[in-house]
Amino acid sequence: MELSSACNLSLKPNYYYYPTSLFPSNNSYNNLKASSYYQTQRPIKCCSYSPSKYCSTKKLQTTHLLGLYAKHKCLKPFSIGHLPRPNSLTAWSHQSEFPSTIVTKGSNFGHASWKFVRPIPFVAVSIICTSLFGAELLKNPNLFSWQLMFDAFQGLVVILLYHIYINGLNQIYDLESDRINKPDLPLAAEEMSVKSAWFLTIFSAVASLLLMIKLKCGLFLTCMYCCYLVIGAMYSVPPFRWKMNTFTSTLWNFSEIGIGINFLINYASRATLGLPFQWRPPFTFIIGFVSTLSIILSILKDVPDVEGDKKVGMSTLPVIFGARTIVLVGSGFFLLNYVAAIGVAIMWPQAFKGYIMIPAHAIFASALIFKTWLLDKANYAKEASDSYYHFLWFLMIAEYILYPFIST
């Protein structure tokens, strides 16, 4: 006979008592352990209590397995105080579920938001701003102050919010193709709702504009920033969708990454330092160098997305001419850019530190050749193409890290 068909009598708060008449042999504990309802957290003692006084023994013999707390008239717990002992562990766990759920949801949303802002470009923008401002500060160390650093930090926040705004629009309107090309993005992976994405995008645009006004950046910088907010929207938002056309996509990258951001940051940096804007040779070099890279990156960015672009009908250069052709052409122009940088250092030693520029760009060029060879060896698979494109971003970041130290 199973123990679960017995009546139980709770005489003490820490024990369950079961009548000995219910056990078929003296080896009661062995039978008890064999039962699927054995409870390890409370010791069980046997007593001489007879169940016939409270329920029929005939029913006990024929009752099917119901469990210690099943809905049966003979299985209700009974205590001296006529009150069942509350399960304090269960109650505590229910009380602790609420804060635990809040923490988990907050952590998941934070992780999805970090993926939403695209970490690699986010870090790249931070380095670009720091490098351009740092180059001006190194030339004028006497102007350093903590208030200056605080104002510069607020300017960095403006640029980062602009970056979130641009990337947010791009992900919202590219959701269908991202499910194929970039399934790890939070919207494509359904880790974040479209409503939350819109909130982050609009908040970033409004907050950055308000911060610009608070910093009193002047009419020229504020109007220029508003223009880039509009141009950034036209890149992704229908019916414009400049990114769908190779020419308009390249033009946007050239104006935004190559000229716009660099000019905006340098102008703001010198204004913060109380200096007039000036076209110095190092700044002219970085504008020309990065503008060329921005054109190359706008072409090569579609190499990892060939399959998805074909399915959604996007006519990108890798789709038309093939990934291998575009990669070889893009890498070739990248190498020419490095050759030009070495030539500039040789021709204008009075403006540039050749002992830094020449070996650094030679190393960058060698690394690019090796990475292109690895991509060709991998037959331009998506994973290898992603790695190659990210490596190009690292090369551009390395150029900005080098920038404050190339000027004589």
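Cβ atoms are placed via backbone N, Cα and C, with glycine included.
For all the noted positions, this structure keeps the original residue and models no substitution.
According to Swiss-Prot, the mutagenesis experiment Asp174 to Ala carries the annotation: Loss of catalytic activity; when associated with A-178. Mapped onto three states, the DSSP output places Asp174 (mutagenesis position) in coil.
Take the CB of Asp178 (mutagenesis position) and look out to 10 A: across all protein chains shown you find 21 other CB atoms. Here the residue is the original one, while Swiss-Prot reports the published mutagenesis Asp178 to Ala with the comment Loss of catalytic activity; when associated with A-174.
Proximity of Asp302 (mutagenesis position) to non-local residues of its own chain (separation of 6 or more, Cβ distance below 8 Å) is seen for Asp309, Met314, Thr316, Leu317, Pro318, Val319, Ile326, given in sequence order. One mutagenesis experiment catalogued in Swiss-Prot, Asp302 to Ala, is accompanied by this note: Loss of catalytic activity; when associated with A-305.
Sequence-distant neighbours of Asp305 (mutagenesis position) (same chain, six or more apart, CB under 8 Å from its CB) are Ser177, Asn181, Lys182, Thr316, Pro318, listed in sequence order. In three-state terms derived from DSSP, Asp305 (mutagenesis position) belongs to a helical segment. Swiss-Prot gives this note for the published mutagenesis Asp305 to Ala: Loss of catalytic activity; when associated with A-302.
When Cβ atoms from all protein chains are considered, those within 10 Å of Asp174 (mutagenesis position) total 22, not counting its own.
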